[in-house]
Amino acid sequence: MSVTVPNDDWTLSSLSETFDDGTQTLQGELTLALDKLAKNPSNPQLLAEYQSKLSEYTLYRNAQSNTVKVIKDVDAAIIQNFR
């Protein structure tokens, strides 16, 4: 996996923010699935759709968290090597 650095002034926060558009889309889909499920909680298809959307959202957030953590760890290792 490679990460393309957009410019010299990027930060971990800006890297994390690149995930925000996808997160907003997934959050909207998750909310819609939950609203449908709340109207008919005994429908197994709606439950499966909600669980699927929740899983997608969780995986996306984990990818965001892991990406930022990996970059942070690499940066920390570089700093440690300069000491």
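Cβ atoms here come from the backbone N, Cα and C positions, even for glycine.
At each noted position, the model has the original residue.
In the three-state DSSP scheme, Leu34 (mutagenesis position) falls into the helix class. Under the heading of mutagenesis, Swiss-Prot lists Leu34 to Ala and annotates it as follows: Has a minor effect on IpaD/SctA binding to the needle and partially reduces invasion and hemolysis.
Here the residue is the original one, but Swiss-Prot notes a mutagenesis experiment at this spot, Asn40 to Ala: Has minimal effects on the needle tip complex formation. Asn40 (mutagenesis position) is surrounded by 10 other CB atoms, counting those within 10 A of its CB over all protein chains shown. DSSP assigns Asn40 (mutagenesis position) to coil in the three-state reduction, placing it in neither a helix nor a strand.
Quoted from Swiss-Prot for the published mutagenesis Asn43 to Lys: Decreases needle tip complex formation. When Cβ atoms from all protein chains are considered, those within 10 Å of Asn43 (mutagenesis position) total 12, not counting its own.
For the mutagenesis result Asn43 to Ala, the note given in Swiss-Prot is Has minimal effects on the needle tip complex formation.
Leu47 (mutagenesis position) carries a helical DSSP state (H, G or I). Of all the Cβ atoms in the protein chains shown, 15 others lie within 10 Å of the Cβ of Leu47 (mutagenesis position). Under the heading of mutagenesis, Swiss-Prot lists Leu47 to Ala or Asp and annotates it as follows: Can form needles. Abolishes IpaD/SctA surface presentation, resulting in a noninvasive, nonhemolytic strain that also completely lacks secretion control.
For the mutagenesis of Tyr50 to Phe or Leu, Swiss-Prot gives this note: Can form needles. Results in a 50 to 80% reduction in IpaD/SctA surface presentation, which negatively affects invasion, hemolysis or secretion control. The structure shown keeps the original residue. Around the Cβ of Tyr50 (mutagenesis position), the same chain contributes Leu30, Ala33, Leu34, Lys36, Leu37, each under 8 angstroms and 6 or more positions distant in sequence.
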Cα separation, Asn40 (mutagenesis position) to Leu47 (mutagenesis position) (Å, whole number): 9
Count of other CB atoms lying within 10 Å of the CB belonging to Leu34 (mutagenesis position): 15
